[in-house]
Structure formats: structure tokens, C-alpha cells
Amino acid sequence: MAAEPVEDNCINFVAMKFIDNTLYFIAEDDENLESDYFGKLESKLSVIRNLNDQVLFIDQGNRPLFEDMTDSDCRDNAPRTIFIISMYKDSQPRGMAVTISVKCEKISTLSCENKIISFKEMNPPDNIKDTKSDIIFFQRSVPGHDNKMQFESSSYEGYFLACEKERDLFKLILKKEDELGDRSIMFTVQNED
């Protein structure tokens, strides 16, 4: 049985141009080219825990903190413990692009603007016309750790969501990965729906 030929998936360039020391290629036919962006796909309701099994929740001050909770406490404190993880199509293969939101009175979306973790009062947008965003994180499984996830910032490469103890609180922060197997940047994500 003969193999079927595969249609070439190539771009014919007809010209080149230098603009500000950058070489640009001009395509003969660019109608099938896709611009860089994130496009919203679907959302899931999830509980996020650190490796000490503490549940991520939003306190009255809208701060993301981790706390010991039983499953019934977790249910009793919903919606502050249930996060909306919205998945996005990414024009570049870097992991599953996601936003993390919570709906208390209003929807707030996790941001790492200026490397500071906070919730912004906003719905996750349907499209983000860029390759980086302070609200997009790349959710990836951790090699060698069954069902453990990590979330890398799309704005700050090499920076991950992490759990850090500060006085008596366990806070969600953005942290540069400092060592292989850093457990502070690993989480479990339990889908509720």
C-alpha cells in the first residue's frame, strides 16, 4: 500500500525588508497565517491545593491565601475556594494557557502585573491579541510527579505561582524557579465539574 502524499504546509516569501534592524519576510499569500494571540476555549471549576494539602481561597481582602480546610469547610466556603480555570488556545506551543478567576460578588481574575500577585476585578477576555499577558499562566504537569501542576507566567518567563509562608499566613506569590524539584511551585488541581 502506497503512502499518501502530504500537502506542503509552507509559506512562499516574495520580499524581505529591514525595519529597525529587524528582518521581515513578506508572504506571497498571508490569508492563512495566524496572528499571535490567546483565544478562550472552555472553563472548569477547580479547587487548588499546595503540596501541604492547604486549599487556596480568597480572603475578605481579596488576597489569595492557603489554609487547612476539610472538604466540608471547602464546600461551605465556596465560592471563595472554587476557582474558574479558563483554558485558551495559544498560537505558540508552551503548555496549556489558562486564566484563574473567582466569582464572589463579582468576577476577579488573577494577575501577576509587575510580578505582584493580585486579583483584578474583571472577566477573563475571550481573546488576548498578544503572546504575553499578566493574566495568562501556562499550566503544565510536573515531570515525575503524578497529578501535580505548575503555573508559569506568560509575562515573566521562568516565574511560577508559588506558596510562601509569611508570618502566620501562607500566600500565593510569583517566584522565580530556583531549583529543580522546587515543591513550593507545585499544586494539585481538583476539577469540581
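Cβ coordinates come from backbone N, Cα and C, glycine included.
Note that the coordinates shown come from a computational prediction; the quantities given were computed from them, not determined experimentally.
Within 10 Å of the C-beta of K40 (mutagenesis position) there are 16 other C-beta atoms, taking all protein chains into account. For the published mutagenesis K40 to A, Swiss-Prot gives the following note: Reduces binding to IL18R1 and the ability to induce IFNG production.
For the mutagenesis result L41 to A, the note given in Swiss-Prot is Impairs binding to IL18R1 and the ability to induce IFNG production. If you take the C-beta of L41 (mutagenesis position) and look for same-chain residues 6 or more apart in sequence within under 8 angstroms, you find S86, M87, Y88, K89.
All protein chains shown were included, and the count of other CB atoms within 10 Å of the CB of M69 (mutagenesis position) stands at 19. Listed in Swiss-Prot is the mutagenesis experiment M69 to A, annotated as follows: Impairs binding to IL18R1 and the ability to induce IFNG production.
Secondary structure at K115 (mutagenesis position), taken from DSSP and collapsed to helix, strand or coil, is helix. Every protein chain considered, the tally of other Cβ atoms within 10 Å of the Cβ of K115 (mutagenesis position) stands at 14. According to Swiss-Prot, the mutagenesis experiment K115 to A carries the annotation: Reduces binding of the preformed binary complex of IL18 and IL18R1 to IL18RAP resulting in impaired IFNG production.
The local packing around R183 (mutagenesis position), expressed as other Cβ atoms within 10 Å of its Cβ over all shown chains, amounts to 14. A helical conformation is recorded for R183 (mutagenesis position) in the three-state DSSP classification. One mutagenesis experiment catalogued in Swiss-Prot, R183 to A, is accompanied by this note: Reduces binding of the preformed binary complex of IL18 and IL18R1 to IL18RAP.
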K40 (mutagenesis position): secondary structure state under DSSP, collapsed to three categories: strand
DSSP state at M69 (mutagenesis position), helix/strand/coil: coil
Of the mutagenesis positions listed as K40, M69, R183, the one whose CA lies nearest the CA of K115 (mutagenesis position): R183
R183 (mutagenesis position) versus M69 (mutagenesis position) - Cα distance in angstrom: 20
